[in-house]
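> Dropping the structure in here first, questions after.
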Amino acid sequence: MAADNAYLMQFVDETSFYNRIVLSHLLPANLWEPLPHFLQTWLRNYLAGTLLYFISGFLWCFYIYYLKINVYLPKDAIPTIKAMRLQMFVAMKAMPWYTLLPTVSESMIERGWTKCFASIGEFGWILYFVYIAIYLVFVEFGIYWMHRELHDIKPLYKYLHATHHIYNKQNTLSPFAGLAFHPVDGILQAVPHVIALFIVPIHFTTHIGLLFMEAIWTANIHDCIHGNIWPVMGAGYHTIHHTTYKHNYGHYTIWMDWMFGSLRDPLLEEDDNKDSFKKAE
């Protein structure tokens, strides 16, 4: 038992270290040090998530909409400031709830309820990468079906997912739309990351990093720029999802859509649009 407690303390020490790093640079000590460990962790996740959302979003928008204007997107496809402000407002209302999920997952890990491990040396590098691959496949499968059911189950779409799908044209989508969800919707789509903890051994620090990478990834797939990197589910695929509502539910890759018959290729979409335009002429 003492050995188990000593092992679990590695997780507590690591989260406490992250709390100090973030909170000590953003808040006076008297505001956060008296808080219980759980609330410190939530506050750290909330502040870090908010900073990541705005910094990545602003840098992304500045680059593609201003430095590279008319390079990646035509000027008339750039979303309005008003649309981006609305996306920020929706995301900020949900952010306190979004960041509760990683806080709860860290708490479960600290209590030893999951298969998380503290050091890569416990399994070695080969198994580390094998477990990451299994973890990501599980997450991909889980997010695909969670996302698809949020469309197929009408009450879930009406009361949850429709909040995100008001951005249904290229000139209304921006990197800031990536987290503009109803909070319950956003949490449901991230739940596979937490369920995976009980099934697949995963390195603790890697799990935290993958959760926060979601903010970067969701910004990327809402910028409407088709990178055309197989088998990545990039923004070209996701833009089709926002316009057809019934294709490209996948997350990182196109594999789940390919397996379950919901894939629509943006290059084929362009060809179809060109053919339709020629017929109209």
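Indices start at 1 and increase along the chain as displayed.
Using the three backbone atoms N, Cα and C, a Cβ is placed for every residue, glycine included.
Okay, so Swiss-Prot annotates it like this:
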MUTAGEN   Thr114 to Ser  Increased maximal velocity and KM value of the enzyme
MUTAGEN   Thr114 to Ile  In ste1-1; 85% activity loss
MUTAGEN   Lys115 to Leu  No effect
DOMAIN    133-262  domain 'Fatty acid hydroxylase'
MUTAGEN   His147 to Leu or Glu  100% activity loss
MUTAGEN   His151 to Leu or Glu  100% activity loss
MUTAGEN   His161 to Leu or Glu  100% activity loss
MUTAGEN   Pro175 to Ala  No effect
MUTAGEN   Pro175 to Val  Increased catalytic efficiency and maximal velocity of the enzyme
MUTAGEN   Pro201 to Ala  80% activity loss
MUTAGEN   His203 to Leu  85% activity loss
MUTAGEN   His222 to Glu  93% activity loss
MUTAGEN   Gly234 to Asp  98% activity loss
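Show me how these features fit into the structure around them.
Around Thr114 (mutagenesis position), the same-chain residues at least 6 positions away in sequence with a Cβ under 8 Å from its Cβ are Ser105, Met108, Leu197, Phe198.
According to DSSP, Lys115 (mutagenesis position) is assigned to coil rather than to any helix or strand.
Long-range neighbours of His147 (mutagenesis position) (same chain, six or more residues apart, CB within less than 8 Å of its CB): Gln189, Tyr249, Gly250, His251.
Look at His151 (mutagenesis position): DSSP puts it in a helix. Under 8 Å, Cβ to Cβ, and six or more positions away along its own chain, His151 (mutagenesis position) finds Tyr157, His161, Tyr245, Lys246, Tyr249.
Cβ neighbour count for His161 (mutagenesis position): 21 (other Cβ atoms within 10 Å of its Cβ, all protein chains included).
For Pro175 (mutagenesis position), the same-chain residues that are 6 or more apart in sequence and have a Cβ closer than 8 Å to its Cβ are Ser56, Gly57, Trp60, Cys61, Ala219, Asn220, His222, Asp223.
Around the Cβ of Pro201 (mutagenesis position), a 10 Å sphere holds 17 further Cβ atoms from the protein chains shown.
DSSP assigns His203 (mutagenesis position) to a strand segment in the three-state reduction. Residues within less than 8 Å, Cβ to Cβ, of His203 (mutagenesis position) and separated from it by at least 6 positions along the same chain comprise Cys116, Phe117, Ala118, Ser119, Ile120, Tyr128, Tyr131, Ile132.
The number of other Cβ atoms within 10 Å of the Cβ belonging to His222 (mutagenesis position), over all protein chains shown, comes to 26. In the three-state DSSP scheme, His222 (mutagenesis position) is classed as coil.
Shown in sequence order, Asn220, Ile221, Ile225, His226, Gly227, Asn228 are the residues of the chain, 6+ apart in sequence, with a C-beta less than 8 angstroms from the C-beta of Gly234 (mutagenesis position).
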> Taking DSSP three-state, what's Pro175 (mutagenesis position) in: helix, strand or coil?
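DSSP assigns Pro175 (mutagenesis position) to helix.
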